[in-house]
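Chemist: As a published mutagenesis entry, TRP393 to Ala appears in Swiss-Prot alongside the note: Defective in the virulence activity; when associated with A-829. One mutagenesis experiment named in Swiss-Prot is GLU397 to Ala, and its note says Defective in the virulence activity; when associated with A-833. Under the heading of mutagenesis, Swiss-Prot lists TRP829 to Ala and annotates it as follows: Defective in the virulence activity; when associated with A-393. Per Swiss-Prot, mutagenesis GLU833 to Ala is noted as: Defective in the virulence activity; when associated with A-397.
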Amino acid sequence: MQSPSIHRNTGSIIQPTVTPDARAATDLQERAEQPRQRSSHSLSSVGKRALKSVGKLFQKSKAPQQKAATPPTAKNVKTPPPASNVATPRNKARESGFSNSSPQNTHSAPKSILRNHPNQASSSGAQTHEIHPEAAPRKNLRVRFDLPQDRLERSPSYLDSDNPMTDEEAVANATRQFRSPDSHLQGSDGTRISMLATDPDQPSSSGSKIGDSDGPIPPREPMLWRSNGGRFELKDEKLVRNSEPQGSIQLDAKGKPDFSTFNTPGLAPLLDSILATPKQTYLAHQSKDGVHGHQLLQANGHLLHLAQDDSSLAVIRSSNEALLIEGKKPPAVKMEREDGNIHIDTASGRKTQELPGKAHIAHITNVLLSHDGERMRVHEDRLYQFDPISTRWKIPEGLEDTAFNSLSTGGNGSVYAKSDDAVVDLSSPFMPHVEVEDLQSFSVAPDNRAALLSGKTTQAILLTDMSPVIGGLTPKKTKGLELDGGKAQAAAVGLSGDKLFIADTQGRLYSADRSAFEGDDPKLKLMPEQANFQLEGVPLGGHNRVTGFINGDDGGVHALIKNRQGETHSHALDEQSSKLQSGWNLTNALVLNNNRGLTMPPPPTAADRLNLDRAGLVGLSEGRIQRWDATPECWKDAGIKDIDRLQRGADSNAYVLKGGKLHALKIAAEHPNMAFDRNTALAQTARSTKVEMGKEIEGLDDRVIKAFAMVSNKRFVALDDQNKLTAHSKDHKPVTLDIPGLEGDIKSLSLDEKHNLHALTSTGGLYCLPKEAWQSTKLGDQLRARWTPVALPGGQPVKALFTNDDNVLSAQIEDAEGKGLMQLKAGQWQRFEQRPVEENGLNDVHSRITGSNKTWRIPKTGLTLRMDVNTFGRSGVEKSKKASTSEFIRANIYKNTAETPRWMKNVGDHIQHRYQGRLGLKEVYETESMLFKQLELIHESGGRPPARGQDLKARITALEAKLGPQGATLVKELETLRDELENHSYTALMSIGQSYGKAKNLKQQDGILNQHGELAKPSVRMQFGKKLADLGTKLNFKSSGHDLVKELQDALTQVAPSAENPTKKLLGTLKHQGLKLSHQKADIPLGQRRDASEDHGLSKARLALDLVTLKSLGALLDQVEQLPPQSDIEPLQKKLATLRDVTYGENPVKVVTDMGFTDNKALESGYESVKTFLKSFKKADHAVSVNMRAATGSKDQAELAGKFKSMLKQLEHGDDEVGLQRSYGVNLTTPFIILADKATGLWPTAGATGNRNYILNAERCEGGVTLYLISEGAGNVSGGFGAGKDYWPGFFDANNPARSVDVGNNRTLTPNFRLGVDVTATVAASQRAGVVFNVPDEDIDAFVDDLFEGQLNPLQVLKKAVDHESYEARRFNFDLTAGGTADIRAGINLTEDRDPNADPNSDSFSAVVRGGFAANITVNLMTYTDYSLTQKNDKTELKEGGKNRPRFLNNVTAGGQLRAQIGGSHTAPTGTPASAPGPTPASQTAANNLGGALNFSVENRTVKRIKFRYNVAKPITTEGLSKLSKGLGEAFLDNTTKAKLAELADPLNARYTGKKPDEVIQAQLDGLEELFADIPPPKDNDKQYKALRDLKRAAVEHRASANKHSVMDNARFETSKTNLSGLSSESILTKIMSSVRDASAPGNATRVAEFMRQDPKLRAMLKEMEGSIGTLARVRLEPKDSLVDKIDEGSLNGTMTQSDLSSMLEDRNEMRIKRLVVFHTATQAENFTSPTPLVSYNSGANVSVTKTLGRINFVYGADQDKPIGYTFDGELSRPSASLKEAAGDLKKEGFELKS
């Protein structure tokens, strides 16, 4: 009889009807026989009905509001006609938190699909299940199954039944019993309980693998019907029936493969791009038409196996060489296939390789093949069967609601389904299945025996028989499991005909004979294999970890082994020899899946799509997150479901609402990890987008959120189900926004680009709350705030609000065509236009500038040829997209107004500001003077030092007892402020000590103190520096001459911040070392406002501020101590808040010193930089704005602002950069001088240039962009000699010496051809100063608006940024160039010809106008560059410096000039009449240059630098310790270590009793160090190695923090080359120099070339990078771990100096290659140089965009010389056009690349 069905939607019981069955009887004895295992059973009859029935076990739940099904009575049960195909009944909602149903299910506890028999217990852990016969209206044969044994019993009614049941009826009836209401397969409420999901991506015969997530993973489906599809025999894979013909592979004479017969559109091009690249050839192949598998033998001896049918394609590679290739010439090879093996024949013999079986292909494609050729897979908890007729996947009829975890193939060839703790054989119509509590893994042997691993802490192995029908009669055997003496836990199990294999969580292998189950010992005790089953001569575990097992087609067990590169390989376990056989790489594989017919959500609508700038596109469809895949150019499901709402934050991140909880989405570009090995890539290497559910947003407690609007994860607005609206920010408690003005309840919230909050209410109203109102934490602002109505778009009702592209507010019109999206721009509603998918503001500008420039790659080199055109002094004329001439003239030359020329105004302002300072910094200057006055008053007051125990810290501690619990907050805040002031006073004094005595020009890096605050090593240069500092103070008339050291000592004595008083101790030490300090006068004379020459004036003022505030804190303590008991302390709390947040927190000196400024000069430079760009963006006719509009194609400033925002948001890599520069200056040159009697030379030349430059650079940082605003003073001086000779007429016609033509009026036309050469030496120097800061992503829009509006002063702009650092840099260049010129010209003198009879002793002056053409070539013979850079604030310091030697032949420039000149000459007297022979007179000539020049240049430069950052050491926190412990626990998986880690993490541990929080942290850290003290860093386990390294470095920093030392954050040595081929090849000069010097370490190019030789993937990537349009290649080295340990040791004891570190970083033996990068910089430069003689003016601006074209990042483990693998990112990692086309064609056919 049939169980009742449950209606899909209502949950009501549907009672089936009963009809008589008149089928003939069959003998039950025949059905009791064991069926043959290799037989195929069609699901169209008995099997299908049985599958549909037993499939009830795995039905997906419905919503929990459905009522439980009531078991029907016998009279209501009817049997359907045998020919009918009864629909599968529905399940009631299963209570699983991981179901695919409505969100209400997400918190329900999962239950098993089977329940224990109440009267039986199973010691084995396997639960016994029975299905009892039900009453029937006639005497039918009744069969009872005792599950999972499946024991058959005859019902008493069978003997006298007139109509015994057929086999089909017996099975169908039995399976119906499985799902009857009183069956033990039911839940307690009469409904079937569904199951938890396991990881579907790694199927194995065990049903699980190591590393399976404990969390929810989509379940799988059951059972299939017999289709008309084709079937392949297991060994030779010949097609049996109904197959679409498959292509074959051909090799040409050169070994190049031809895939043209693969007729699926897009497939042949895809295979060509992966398997037939120019360098790929093959030695042999085996391929036949209509055969499922094809084989290719690679040139390196590895075998490729290509398996294709119309449901999937897979290409995998053998793990080891199938044929060992020796020598350069490979042998002649022939391949022959026989069953499941491939034979490789050479002259030296035959080698045989086993081909991958069904389980191998299923492992990577998730498509399983049954006995009769049916293909099945699980997708989104549902079973699908492939229909070869329609080439689509279909859910078998009646199984639409049946859920499974996964499918796998057993050693007997059957397909098994696992669901929670149950395993069912899907290949048998009898459906044998078994359940064991807490099932972890299972495996089925060829003889149908199954091993089931259960339990986590206490584990057991159950051995049972899975044979259909009679398997239940076989006794089960259970053994407890003990691995490695109880130290290890089992994770996976594999069973063969003779052996049991087990893998533990550490990846080690165990084995035992199956006979071990025959003994009486209740436990199976095993030790890991050491001598047997080794890989590369090493036991498994460590680098090579067993993660699971699968079965070959012969039933043998194959171990899945993950290597250190993260690749999984299958290796057959040879039980005879106890060895691993050569296997197959299952990770680096090409996989295509046909996804037609699989349930997929539709693409998200426009309203549900978010363009997240650099992060890509995401969307929401049917409650599921979708991501845009750029390869096939379509939407793909991200696997995140049950999402209620998706919204964009102002920070360009996505946030989701799920089940009333607010989460961030983690969206980032994903670049595949590639193993460093000798094989090419089969898997997709193009970048994709990775989407993961992030952490729940903090601060919402247990509230159920129903609407929200996000600025960032720290600042947002949330509305809960109680209609409570709250505003959240990082530094304040949540503020309830109970603000009037709304009508109705809020339905949705959203922000506009200004962060104004908009709300849509239930009444259809739209309202706005200004940013200032909802972000304010002041009560007064909230009381004044009010919601204001906003006009609806067109007066139409709004359905929902969104924040879409560019953070613009959008609204969806209700019931409008085309979804009716509108956006609010500039207060007006406009139709919403979706941003194009591939639009990228940064790439667009980069491409525009690149297309405008004229550059070419020189063939067979890595060099770039560049063309430049200059016309009438204007450069950049060659560009196709440049500013109009009128705009250029107004910006750089002349503005037709009465306004003072900009360059003159800038020069005047600069002189004034250097003298008086900046008006906008007046408050800072005044505060400095006031602080020094207050410090003097403390000094002069002469107060007594406090008695012992009366320091500030002790007094605050004493308040705890006085104030009690109600004063705890006040006491804590007092101590926090005191500690901050004391620590910072120490930091400020240490900063002074580090700079005092430093001689920058002498490269003296340390002052009295080194970077750690310890005394630096004394040196002559330091002593000289101290004397200079002392002398400078004495000569400085702005200095007060006071003894600041004495004033500070007196103040610290009086204030006494603590008993230790470390600042006073440090001050005493510095004084003893010769520190002499004064401070500026309170009133600076001559109107100068401040002392700009004081090196650390702001540091002194900040030190004074700290001490003055400590004095005020002491006065406040006096008031607190005088409080009577039970007094109100709120007034004092307000005073403390005012002191902390206003008096101290908003003090201008604190504000600017927190930005990293230590002196007024640096502050003014940063201020000036910001001011310059505020003016640049505000004025549309400024050179910067004009040039940017030309570069970006913007029509006006508003459009330019939008594009600049987009550019900043699209900065993706840390190496991407946007640069702006404004420059102006003056050039001086000497006239053309001819010495007396030196007509052909040598002639001296000289020149000088002075420039003022302003620079803005932007690059990506974590959570925002980093901006550099820098001012630069640059100058150069050049000098040289030239020579030349006039060759006309003699050069052309020696017999006709006439060289001039009389044109009358005493004027002469003189033609001339001249050749000349010159050598010039140039010395250039520059100094930069400025500020570096970060702008968070959410503030980019507002920051750019502030720049363009220009309403704020620079200090206000700086206050809006975060993480400021001061910037200072110096650069020195020396260049030696040689040039040659060929000049053909003609000139007419403007003055009369000199009279031959003129006085020979008189000077003569003449003028001439010339016109002509000149060709020139210039070669840079030698260049030397050195520079230093410092960025710092009081928490961090970055140092950068050049490490260059003189380099030769760096640049060649050749070109031509067409010019007109007006020149004047002075000729010195010779004393000889002109008519008489005599010496050539000396002359000086000056001329302008009007005309045009065309130049071509090639640059071949190499620059080296070191760069390192030190941070002030921080003590480890509780969160840091938890993260550290977690990492150690994940690396060390043995039970002993896990237990000890858990003990240390227990807060109730006795070792923490009575300790303060900081002491508890120290005790736990000590415990971790003790635990791992005796464990050396393992060389065979990278994860453990890294975990121990993290522990070691954390302990070093924690100890260093106690001494206030700094620790290294990162360090690098970089080599940059404009010749891209320099990445992998050395120049001839470098090779010569390397041969004559002792080079103990190979050069970078040699290392890279060796890497390329070892890895063809890497070689191909580097060749692509070298062949790109890149303009710069860079090799980055980083310290090896051994060097890091030395540096950490020096940081810990305070002896490591910057010079020491710099020297260490130059030792290549201690460095490893970290990164290889190729950039392309596109520059839009427009400059003007006035064509005037002797003195000229220059003005210009440029925009540059640097894009990372290719970047290879290496990853290292315990081996510091050989990388584990690498990633490839940058623009070249994006899918190519050909890949997109192939993937798009395949997508149309239903095939998608598996990523």
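Each Cβ is built from the backbone N, Cα and C atoms, and glycine gets one as well.
At each noted position, the model has the original residue.
So that I understand the layout, could you describe where these features sit and how close they are to other parts?
Modeler: Other C-beta atoms found within 10 angstroms of the C-beta of TRP393 (mutagenesis position) number 25, with every protein chain shown included.
Look at GLU397 (mutagenesis position): DSSP puts it in coil.
Around TRP829 (mutagenesis position), the same-chain residues six or more apart in sequence whose CB sits under 8 Å from its CB are ALA791, PRO793, GLY794, ALA811, MET822, GLN823, listed in sequence order.
Residue environment of GLU833 (mutagenesis position) contains 11 other Cβ atoms, counted within 10 Å of its Cβ in all protein chains.
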Chemist: Measuring Cα to Cα, tell me the gap between GLU833 (mutagenesis position) and TRP393 (mutagenesis position) in whole angstrom.
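Modeler: Their Cα atoms are separated by 37 Å.
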Chemist: According to DSSP, which kind of secondary structure is TRP829 (mutagenesis position) found in, if we only use helix, strand and coil?
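Modeler: Its secondary structure by DSSP: strand.
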Chemist: Can you tell me how many other Cβ atoms are located within 10 Å of the Cβ belonging to GLU397 (mutagenesis position)?
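Modeler: Summing over all protein chains shown, GLU397 (mutagenesis position) has 15 other Cβ atoms within 10 Å.
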